[in-house]
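Undergrad: Before anything else, here's the structure in question.
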Amino acid sequence: MEVSGPEDDPFLSQLHQVQCPVCQQMMPAAHINSHLDRCLLLHPAGHAEPAAGSHRAGERAKGPSPPGAKRRRLSESSALKQPATPTAAESSEGEGEEGDDGGETESRESYDAPPTPSGARLIPDFPVARSSSPGRKGSGKRPAAAAAAGSASPRSWDEAEAQEEEEAVGDGDGDGDADADGEDDPGHWDADAAEAATAFGASGGGRPHPRALAAEEIRQMLQGKPLADTMRPDTLQDYFGQSKAVGQDTLLRSLLETNEIPSLILWGPPGCGKTTLAHIIASNSKKHSIRFVTLSATNAKTNDVRDVIKQAQNEKSFFKRKTILFIDEIHRFNKSQQDTFLPHVECGTITLIGATTENPSFQVNAALLSRCRVIVLEKLPVEAMVTILMRAINSLGIHVLDSSRPTDPLSHSSNSSSEPAMFIEDKAVDTLAYLSDGDARAGLNGLQLAVLARLSSRKMFCKKSGQSYSPSRVLITENDVKEGLQRSHILYDRAGEEHYNCISALHKSMRGSDQNASLYWLARMLEGGEDPLYVARRLVRFASEDIGLADPSALTQAVAAYQGCHFIGMPECEVLLAQCVVYFARAPKSIEVYSAYNNVKACLRNHQGPLPPVPLHLRNAPTRLMKDLGYGKGYKYNPMYSEPVDQEYLPEELRGVDFFKQRRC
């Protein structure tokens, strides 16, 4: 369970205030410990001073302090309740201590200088403040806002925390020394990289193509975390492919931008952006002091839900604070578990956001569904998939190669640091977008697998052949992408709505005598993992319902196909089903029996009062008593007559009714 932090709570800002001994900022006493943990990472040992603005960017430029320095800072700062401004001698002494660990002694005025290479190398070794967008690192540049705040009065704790996070994220996409090296200058890109950045344009968030990364840097960025999670956007500006639901001027987007979030059920196929939209709502909620809690119905229990609701009641009663509860895979909760939300959604204790791949009409309690707004997210179009993939490719520093140009990037041996470490063919990007079938998660993870596999295979080849490994000559082709995905990502759920959609499409295609469409829907189901016996049972039904007496042998064909599937199974039985499907599509159709039987059922359901009794002459008379009561009296045994027998077989109340002529009671 994930819960948003209390940093922006206006109530907590009114509690007892204390001063941080490191950065001199005022904050509630309850948060001093967590603040010190972050503050000691951002400020090197020996540089505590009361000025709130000017020293902060300089300390970031020097990089995080070593673990030993952090412990010294903690022991020194804990003994100071109200530290004074250090003298020049004390400042020099503290900087000398830093120099013992490998740093250089520098005066306070040198804080504005760009970070040194050694400082930049320290950044990956220590945790940094959370970033608002994936793939971005802290910048070593001093922000202009920090320079202007050098002589400002001490800020409130909320303002200081906001600027610390803003400075930790940085302004650029590259490393802190990117501007100093000039590697982020578009003049250092080659022509194809510049064209790729221009083509990406505003759809990539307005950021330029990142600087060229070494192959090992790309490998490290892709290891340990799925690329789909790393590239998850935080804003609606980077949320692509769902313009119908959250596009400009839509009702939902207006509600999200004004932070008036209703209870929602997000329904759509896997990888269409349900969880990402909830993540964007969570990011926006934290800025407005709204508590956001995440649960997954796959592992959460009813007690977990009750605990969250109890906390939400306390937050609302004491702090007047809203709570948004996001339930992923909400269809995994049974009806009694879903009933737990009803009174609390009704009275506004929580705002419920549920995500599901199943039809809410079948899987979500009707009472709960009536209290939520259903947002249908469609499968991502190919254009949106290309944009999402290009955003990830640019963040990895991979250069898109125009297949129409004959230049081979592997033909030259330049080792310039600004040269891209990896290339990918533009047709490989298009192929990946098509094979992903609208699933952004499958597409991004397929890209990650293709990149890692290509790097590993080239490294192994160079090792076996005795050649020197040249990471700047790696090319990802269309075949690499196909091997990474193996086959098209087929969306099919044997227990969900797509299951019923496909069997309905097969049934209607055979009824319409379209043999091509019938084969397509059959293959779609079987390749998606459908049980062949289920399809065979439906064909038996079709033989009597839609073909009927127009071709009585169709029922024999269907039963034979079912038995054959039972005998040999998949994949051999697929041709048996295909033969039966084509036979049914070509066969004449008749619903005479099917319609007549439906008329009989309607007659029985609409009959008023008790059903009419069976006529006496049609009753069986196995005993003497029944014969004495008139059972079977007057019945004419038809085989004994050469001519048709004039005899009534329906109850007297139904005489004259012809169910085959579409007459209803």
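From the backbone N, Cα and C atoms, a Cβ is placed for every residue, glycine too.
Under the heading Zn(2+) binding site, Swiss-Prot lists Cys20, Cys23, His31, His35, Cys39. The feature ATP binding site is assigned by Swiss-Prot to Pro270, Gly271, Cys272, Gly273, Lys274, Thr275, Thr276. Quoted from Swiss-Prot, the note on mutagenesis experiment Val18 to Ala is: Reduced affinity for ubiquitin. Recorded in Swiss-Prot as a mutagenesis result, Pro21 to Ala carries the remark: Loss of affinity for ubiquitin. In Swiss-Prot, the entry for mutagenesis Val22 to Ala states: Reduced affinity for ubiquitin. The structure shown retains the original residue. Here Swiss-Prot notes a mutagenesis experiment, Ile32 to Ala, with the remark: Loss of affinity for ubiquitin. Under mutagenesis, Swiss-Prot gives Asn33 to Ala with this note: Loss of affinity for ubiquitin. The note that Swiss-Prot attaches to the published mutagenesis Leu41 to Ala is: Normal affinity for ubiquitin. According to Swiss-Prot, the mutagenesis experiment Leu42 to Ala carries the following note: Normal affinity for ubiquitin. The note that Swiss-Prot attaches to the published mutagenesis Pro44 to Ala is: Normal affinity for ubiquitin. Swiss-Prot documents Thr294 to Ala as a published mutagenesis change and attaches the note Loss of ATPase activity.
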Undergrad: Can you grab the distance from Thr275 (ATP binding site) over to His31 (Zn(2+) binding site)? Cα atoms, rounded to a whole Å.
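TA: Rounded to the nearest whole number, the Cα-Cα distance is 30 Å.
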Undergrad: Which one, from the recorded positions Pro21, Pro270, Gly271, Gly273, has the smallest tally of other C-beta atoms lying within 10 Å of its C-beta?
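TA: Selected from the recorded positions Pro21, Pro270, Gly271, Gly273 on minimum Cβ neighbours within 10 Å: Pro270.
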Undergrad: At the level of the C-alpha atoms, what whole-angstrom distance separates Cys272 (ATP binding site) and Cys20 (Zn(2+) binding site)?
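TA: Here the two Cα atoms lie 45 Å apart.
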Undergrad: Among the recorded positions Ile32, His35, Leu42, report those whose Cα falls within 10 Å of that of Val18 (mutagenesis position); none is a fine answer.
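TA: The recorded positions close to Val18 (mutagenesis position) (Cα within 10 Å), listed in sequence order, are Ile32.
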Undergrad: Provide the number of Cβ atoms within 10 Å of the Cβ of Thr275 (ATP binding site), excluding the reference atom itself.
TA: 21
Undergrad: Indicate whether Thr294 (mutagenesis position) is helix, strand or coil by DSSP.
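TA: Looking at the DSSP assignment, Thr294 (mutagenesis position) belongs to a strand.
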Undergrad: Pop the Cα-Cα gap between Gly273 (ATP binding site) and Cys39 (Zn(2+) binding site) into the table, whole Å please.
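TA: About 35 Å separates the two Cα atoms.
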Undergrad: Cα-Cα, whole number of Å: Cys20 (Zn(2+) binding site) versus Ile32 (mutagenesis position)?
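TA: The separation of the Cα atoms works out to 7 Å.
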Undergrad: If you measure Pro21 (mutagenesis position) to Asn33 (mutagenesis position) at Cα, how many Å is it?
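TA: That separation, Cα to Cα, works out to 11 Å.
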Undergrad: If you count, for each of the recorded positions Asn33, Thr276, Thr294, the other Cβ atoms lying within 10 Å of its Cβ, which residue has the minimum?
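TA: Output over recorded positions Asn33, Thr276, Thr294: least Cβ neighbours within 10 Å is Asn33.
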Undergrad: A 10 Å Cβ contact count, applied to the recorded positions Val18, Cys20: which residue has the minimum?
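TA: Counting other Cβ atoms within 10 Å of each of the recorded positions Val18, Cys20 gives the minimum at Val18.
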Undergrad: Inside 8 A of the center formed by the CB atoms of Pro270, Gly271, Cys272, Gly273, Lys274, Thr275, Thr276, which other residues of the chain have their CB, for the recorded ATP site?
TA: Gly268, Pro269, Leu277, Ala355, Leu377, Ala440, Arg441
Undergrad: For the C-alpha pair, I'd like the distance in angstrom between His35 (Zn(2+) binding site) and Val22 (mutagenesis position), rounded off.
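TA: Cα-Cα, rounded: 10 Å.
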